[in-house]
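Swiss-Prot lists Asp195 with the feature active site, proton acceptor. The ATP binding site annotation in Swiss-Prot covers Leu79, Gly80, His81, Gly82, Asn83, Gly84, Gly85, Val86, Val87, Lys102. Sequence annotations record features per position, and here Swiss-Prot assigns domain 'Protein kinase' to 73-360 based on sequence analysis. The note that Swiss-Prot attaches to the published mutagenesis Asp213 to Asn is: In n2678; rescues fluid accumulation in crl-1 e1745ts mutant. One mutagenesis experiment catalogued in Swiss-Prot, Ser217 to Phe, is accompanied by this note: In n1989; severe constipation following M.nematophilium infection. According to Swiss-Prot, the mutagenesis experiment Ser223 to Glu carries the following note: Phosphomimetic mutant which, in a wild type background, induces tail swelling; in association with D-227. What Swiss-Prot says about the mutagenesis result for Glu238 to Lys is this: In H294; 100% larval lethality.
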Amino acid sequence: MSSGKRRNPLGLSLPPTVNEQSESGEATAEEATATVPLEEQLKKLGLTEPQTQRLSEFLQVKEGIKELSEDMLQTEGELGHGNGGVVNKCVHRKTGVIMARKLVHLEIKPSVRQQIVKELAVLHKCNSPFIVGFYGAFVDNNDISICMEYMDGLSLDIVLKKVGRLPEKFVGRISVAVVRGLTYLKDEIKILHRDVKPSNMLVNSNGEIKLCDFGVSGMLIDSMANSFVGTRSYMAPERLTGSHYTISSDIWSFGLSLVELLIGRYPVPAPSQAEYATMFNVAENEIELADSLEEPNYHPPSNPASMAIFEMLDYIVNGPPPTLPKRFFTDEVIGFVSKCLRKLPSERATLKSLTADVFFTQYADHDDQGEFAVFVKGTINLPKLNP
């Protein structure tokens, strides 16, 4: 994008990621789950009967797939690109099981590739209705294949391109699933997600919402560290200025994602009163931004697509966080995202405080995903509004 003409105004120099967990003194994922029987793990999660049944069915199917290799899979088509790799829909030839296979091409030593596959094996320990299921991983030449549960509704960034923006009630259900998924990863698997964004939130026609592409392999994270070529960043301000990754960083990314789902566009730079007025087809004086945030003194281009990558990163650090307009959204969701998007990590919400928030509790007991399931089914064959 910059072809050498843009300077890095932040002097970005992100700290290493692999050893951050081990330095914290926390148990590794393998240590955390190796000695706990599956039945006990599921009981501890407090799942509903439908959740337990669906998870058990997945594990039974998975039991029939002992190993994976290139010749065992038949590619059916491309599902999308994401985080350094292409994702294809595949069929396991022997069992007929449909999978999503992420293919990551890395020019690295064979020993490093094998170590990455070993680290990815921790995903076998993830048994949660809020985490996408894992079938296995293997290496073929310079390609690492990560085989996952197929979610027929695909990712929320794709859904968003089809419907424009999501109703608040569905964003409420998504919020519950994501917070519970992040909590499971942190408390049970002892890892942070590190890449929370709509494209890593998957949905299916059962109304389930699951996280994928989390940072279980430190070596894979490091191997892909120089491959960022995206036009968006969900990274928290403190990460862009060199601080270590914490759960607060995941919560910032989560909050930014929620705003995007609600307004239908990546919210950096933060929408102005004028843009919101156009979005909701009202006069500009009818737009009142939440949290008493006035028009920012920081004036970047209003269109995210026109921002160079380092302009965008500079805005995340120095510009105001996005805020939702009153009248068009409830006070509950406005307050919820505001708590996630505090610039200082020490002032940001925690996973525990989010679960006690009124917006979360409003949707926390909705076992019946029927309405959301119908919505997802209705989007599957829709064309994108802006292909």
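Glycine residues also receive a Cβ, built from the backbone N, Cα and C atoms like all the rest.
Any idea what these are sitting next to in the structure?
The DSSP secondary structure for Leu79 (ATP binding site) is strand. The Cβ neighbour count for Leu79 (ATP binding site), using a 10 Å radius and every protein chain shown, is 19.
The secondary structure of Asp213 (mutagenesis position), as reduced to three states from DSSP, is coil rather than helix or strand.
Here the Cβ of Glu238 (mutagenesis position) has 20 other Cβ atoms within 10 Å, regardless of which shown protein chain they belong to.
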At a 10 Å cut-off from the C-beta of His81 (ATP binding site), count the other C-beta atoms across all protein chains.
11
Would you kindly give the Cα-Cα distance separating Val87 (ATP binding site) and Asp195 (active site, proton acceptor), rounded to the nearest Å?
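Here the two Cα atoms are 16 Å apart.
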When DSSP states are folded down to helix, strand and coil, where does Asp195 (active site, proton acceptor) land?
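DSSP assigns Asp195 (active site, proton acceptor) to coil.
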Looking only at C-alpha atoms, tell me how far Gly85 (ATP binding site) is from Asp213 (mutagenesis position), rounded to the nearest Å.
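Distance between the two Cα atoms comes out at 11 Å.
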What three-state secondary structure does DSSP assign to Glu238 (mutagenesis position)?
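Helix, per DSSP.
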Does anything in the same chain, at least 6 positions from Val87 (ATP binding site), have a Cβ under 8 Å from its Cβ, and if so what?
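Same-chain residues close to Val87 (ATP binding site) (Cβ under 8 Å, separated by 6 or more) are Glu78, Leu79, Gly80, His81, Ala100, Arg101, Lys102, Leu103.
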